[in-house]
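The structure under discussion appears below in the form of structure tokens.
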Amino acid sequence: MADKILRAKRKQFINSVSIGTINGLLDELLEKRVLNQEEMDKIKLANITAMDKARDLCDHVSKKGPQASQIFITYICNEDCYLAGILELQSAPSAETFVATEDSKGGHPSSSETKEEQNKEDGTFPGLTGTLKFCPLEKAQKLWKENPSEIYPIMNTTTRTRLALIICNTEFQHLSPRVGAQVDLREMKLLLEDLGYTVKVKENLTALEMVKEVKEFAACPEHKTSDSTFLVFMSHGIQEGICGTTYSNEVSDILKVDTIFQMMNTLKCPSLKDKPKVIIIQACRGEKQGVVLLKDSVRDSEEDFLTDAIFEDDGIKKAHIEKDFIAFCSSTPDNVSWRHPVRGSLFIESLIKHMKEYAWSCDLEDIFRKVRFSFEQPEFRLQMPTADRVTLTKRFYLFPGH
């Protein structure tokens with residue numbers, strides 16, 4: 001019986017499952033009515049670590065009997081073949097499976113298929129309700145075998161301790177509130193958790209408080225057993241940097257982007273040496289609209305490009321100290337970024353949508369290129385996301401589900 005199998009595999013499941021698979025299981029079990037909304041919320045909110053969530057989830061389902069347990073097992077076999085291999089599970093058709101799905105003649109589609117169809121029917125925004133596509137084990141192995149020296153290695157899910165930091169400022173003493181930013185915060189946190197990161201969230205900080213949080217994050221011992229990290233900053237911004245909550249024309253409460261790089265570089269954060277460090281910034285970088293009226297001829301002076309800044313004496317040294325970074329900003333320098341009061345930021349929405357859709361098959365820089373392409377012919381306001389200070393030396397595949 002499936003419930004007995006699940007109990008027998010309990011310890012292995014707790015030690016091996018990723019947070020992405022846990023979240024997928026919760027969605028599947030809610031959809032199949034194995035769990036109700038209250039049970040799902042309790043598992044998510046009452047447990048801090050992924051292992052605690054896994055333990056609570058496994059115990060909940062096994063107590064509900066063989067039918068519920070079979071749905072649990074079938075999902076793992078279909079959506080996380082790597083975990084299924086570790087647990088030695090098989091999703092062979094059985095009477096138990098069909099009892100749970102008899103109200104659908106064609107059988108239930110996967111949770112991702114169901115959600116995609118639901119999005120088309122109810123008009124919800126893609127990217128907010130989409131599902132992260134997992135990378136099949138065969139695809140991950142193929143990518144790795146083809147170019148092992150050109151891809152950043154990932155650590156085993158059972159031992160790695162990935163961390164991510166989100167700083168989101170929504171309320172300010174002298175600036176307007178960032179209406180809709182809570183959507184960005186919620187969706188970005190869920191995405192990073194699905195990708196296997198434990199997410200630290202900090203809200204409404206001054207520049208000094210942001211510096212303190214980044215320094216503490218850089219010093220976290222978990223980075224030693226992690227293969228990468230994400231830092232996400234969402235706030236008002238100006239050309240000089242990211243606004244703290246007390247910023248005004250009289251109070252220069254600004255976190256410079258350069259300061260973030262300095263706090264996370266090899267000298268200050270040696271635990272992340274040779275590991276990808278991704279910085280996402282949703283903030284204006286000026287007050288310009290990011291659009292010009294085109295004319296048939298434009299004079300470009302060669303001198304405009306041959307500035308001293310390109311030929312810094314210590315460039316080689318910086319490349320070694322500041323390595324394996326990529327920053328993705330919501331707009332080009334000097335220009336504004338746009339935010340919808342219901343949907344959230346256009347940049348964050350597009351980024352999450354493309355990460356969910358393509359992370360299983362594309363490296364991060366390719367995903368960022370797809371995000372930029374989505375802004376090439378804008379439907380609403382004009383802005384163009386840009387990658388800054390890219391020192392990645394290899395391709396960074398996220399391999400969702402692994």
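Glycine is no exception: its Cβ is also placed from the backbone N, Cα and C atoms.
Original residues fill every noted site, and no substitution is shown.
The model shown is predicted, which means the values in this text are computed figures rather than measured ones.
Database features (Swiss-Prot):
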type	residues	note
ACT_SITE	His236	active site
ACT_SITE	Cys284	active site
DOMAIN	1-91	domain 'CARD'
MUTAGEN	Cys284 to Ala	Loss of protease activity
MUTAGEN	Asp296 to Asn	In C47 mutant; does not affect ability to mediate inflammatory response; when associated with 313-N-N-314
C-alpha spacing of His236 (active site) relative to Cys284 (mutagenesis position), in angstrom: 6
For the domain 'CARD' (1-91), the number of residues DSSP places in helix, strand and coil: 72 helix, 0 strand, 19 coil
The domain 'CARD' (1-91) [mean pLDDT, rounded to integer]: 88
Cβ neighbours of Cys284 (mutagenesis position) where a neighbour is any other Cβ within 10 Å: 22
For His236 (active site), nearby residues of its own chain (Cβ under 8 Å, 6 or more apart in sequence): Asn169, Phe172, Leu175, Arg178, Ile242, Cys243, Tyr247, Ala283, Cys284
